[in-house]
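Okay, structure first, notes after.
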Amino acid sequence: MSTRNPQRKRRGGTVNSRQTQKRTRETTSTPEVSLETEPIELVETVGDEIVDLTCESLEPVVVDLTHNDSVVIVEERRRPRRNGRRLRQDHADSCVVSSDDEELSRDKDVYVTTHTPRSTKDDGATGPRPSGTVSCPICMDGYSEIVQNGRLIVSTECGHVFCSQCLRDSLKNANTCPTCRKKINHKRYHPIYI
């Protein structure tokens, strides 16, 4: 039996190993950096005007905390009638804007409600403009503003109404109706004369 001497590998290898070459490259190629920091000198010149932009006015802002004008939410629950129907209340979803001053009478309280009273519903008012008026849904101009600015009221073949400028500009970007996205082009709409 022959006995072999086990050979051990040394970490780090010989002098010309890759790790040794890498270490020598890193140390020789790194430029020396000075560890001392130099302070920056600020030079003030006489006559420079300093402008304070933190305050908009010279007078202090005074907040009066002696009066409490606040919105009070009034929640009234609807009570069912005996026959099962709910009792209708006109001020069910309302709030009261009032002052805490006892000197002022409660007659000056303002009631704000989310429901439209019956009288305005019956008059035909559906929004900011009465029904029957024509407006462009893009620029929100009404008929009179459109005509005063030299534009026309136009309708697409799908029936949607716009001012001529808004529809022309919209068709430059996309060949579809701005409302329903049906494919149209500049030949697929016509002016409306009212």
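Any Cβ shown, glycine's included, is placed from N, Cα and C.
Noted in Swiss-Prot for the protein shown:
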type	residues	note
BINDING	Cys136, Cys139, Cys163, Cys166	Zn(2+) 1 binding site
BINDING	Cys158, His160, Cys177, Cys180	Zn(2+) 2 binding site
MUTAGEN	Val134 to Glu	Abolishes homodimerization. Strongly reduced E3 ubiquitin ligase activity
MUTAGEN	Ser155 to Ala	No effect
MUTAGEN	Ser155 to Glu	Abolishes homodimerization. Strongly reduced E3 ubiquitin ligase activity
MUTAGEN	Val161 to Ala	Abolishes homodimerization. Strongly reduced E3 ubiquitin ligase activity
MUTAGEN	Tyr193 to Ala	Abolishes homodimerization. Loss of E3 ubiquitin ligase activity
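Locations of recorded Swiss-Prot features on the structure.
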residue : record                : Cβ neighbours (10 Å)
Val134  : mutagenesis position  : 17
Cys136  : Zn(2+) 1 binding site : 22
Cys139  : Zn(2+) 1 binding site : 16
Ser155  : mutagenesis position  : 15
Cys158  : Zn(2+) 2 binding site : 15
His160  : Zn(2+) 2 binding site : 17
Val161  : mutagenesis position  : 17
Cys166  : Zn(2+) 1 binding site : 19
Cys177  : Zn(2+) 2 binding site : 21
Tyr193  : mutagenesis position  : 5
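Apart from Cys158, His160, Cys177, Cys180, the residues listed for Zn(2+) 2, the same chain places the Cβ atoms of Thr156, Gly159, Pro178, Thr179, Arg181, Lys182, Ile184 within 8 Å of the centroid of those Cβ atoms. Long-range neighbours of Cys163 (Zn(2+) 1 binding site) (same chain, six or more residues apart, CB within less than 8 Å of its CB): Cys136, Ile138, Cys139, Asp141, Ile146, Arg151, Leu152, Ile153, Val154. Looking only at the binding-site residues Cys158, Cys177, Cys180, the one with its C-alpha closest to Cys166 (Zn(2+) 1 binding site) is Cys177. Surrounding the centroid of the Cβ atoms of Cys136, Cys139, Cys163, Cys166, where the record places Zn(2+) 1, the chain contributes additional residues within 8 Å, namely Pro137, Ile138, Met140, Asp141, Ile146, Arg151, Phe162, Ser164, Gln165, Leu167. Between the CA atoms of Val161 (mutagenesis position) and Cys177 (Zn(2+) 2 binding site) there is a gap of 10 Å.
Around the Cβ of Cys180 (Zn(2+) 2 binding site), a 10 Å sphere holds 11 further Cβ atoms from the protein chains shown. When the alpha carbons of Tyr193 (mutagenesis position) and Cys177 (Zn(2+) 2 binding site) are compared, the span between them is 20 angstrom.
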